[in-house]
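Scroll down for the structure; my scribbles are underneath it.
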Amino acid sequence: MSMRRSKAEGKRSLRELSEEEEEEEETEDEDTFEEEEALEKKQKGKATSSSGVCQVESCTADMSKAKQYHKRHKVCQFHAKAPHVRISGLHQRFCQQCSRFHALSEFDEAKRSCRRRLAGHNERRRKSTTD
C-alpha cells in the first residue's frame, strides 16, 4: 500500500469547491433574510406598544412619555401603584410580581404582590435559609 494518493483522489475538483461555495452563499442569504424579517417584526411590535393606553377605565394618562415597563404592561405609573382601580367593572390591583391586575381578594391588606406569588417567594426564602 502506498501512502501517496493520486492528484484526482487527494484534491477536490474546482467544480466541487465552487458548488460548495455557492451553497454556503445561498445559506447565508437565507439566514440574512430571516434575520431581517425577525427584526422587522420586532420593530413593528415596538411601534404599536409605544402608543399604548392605560387599561384602567377612564384613564387619560399620556403613555408616550411613560417608562418602557409601563408601556409594555399598558398601565400608567399612577395606576400601577394605586391601592385599587376599576377594570371591566371590577375592583382590582396591579401585582408587581405578575405584572397583571388581580381582584382585590387575591392580595393581603395593602400589599402590591398577590398571595400566590408571595407564597412562592417566601418558600424560596425558607429553602435558602435551611441550606
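Cβ coordinates come from backbone N, Cα and C, glycine included.
When secondary structure is read from DSSP and collapsed to three states, C59 (Zn(2+) 1 binding site) falls in the coil class. The Zn(2+) 1 binding site annotation in Swiss-Prot covers C54, C59, C76, H79.
The Cβ neighbour count for C114 (mutagenesis position), using a 10 Å radius and every protein chain shown, is 20. Annotated Zn(2+) 2 binding site per Swiss-Prot: C95, C98, H102, C114, in sequence order, evidence recorded as sequence analysis.
The DSSP secondary structure for D108 (mutagenesis position) is coil. Cβ contacts within 10 Å of D108 (mutagenesis position), excluding its own Cβ and spanning all protein chains shown: 9. Swiss-Prot lists D108 to A among its mutagenesis entries, and the accompanying note reads: Slight decrease in DNA binding efficiency.
Record note (Swiss-Prot) on the mutagenesis of R112 to Q: Slight decrease in DNA binding efficiency. Note: R112 (mutagenesis position) has non-local neighbours K81, R93, F94, C95, Q96, i.e. same-chain residues 6+ apart with C-beta under 8 A of its own C-beta.
According to Swiss-Prot, the mutagenesis experiment S113 to D carries the following note: Complete loss of DNA binding. Just so you know, the Cβ of S113 (mutagenesis position) picks up 20 other Cβ atoms within 10 Å once every protein chain is counted.
Under the heading of mutagenesis, Swiss-Prot lists S113 to A and annotates it as follows: Slight decrease in DNA binding efficiency.
For the mutagenesis experiment C114 to A, the note given by Swiss-Prot reads: Increase in nuclear import efficiency.
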Note to self: Please report the Cα separation of C76 (Zn(2+) 1 binding site) and H102 (Zn(2+) 2 binding site) in Å, rounded to an integer.
What the structure shows: 16
Next item on the list: Give me the Cα-Cα distance between C114 (mutagenesis position) and C98 (Zn(2+) 2 binding site), rounded to a whole Å.
Entry: 8
Next item on the list: Round to a whole number and give the Cα-to-Cα distance in Å for the pair C98 (Zn(2+) 2 binding site) and C54 (Zn(2+) 1 binding site).
Entry: 17
Checklist line | Cβ within 8 Å of the mean position of the Cβ atoms of C95, C98, H102, C114: remaining residues of the chain near Zn(2+) 2 | finding: R93, F94, Q96, Q97, R100, F101, E106, F107, S113, R116, R117
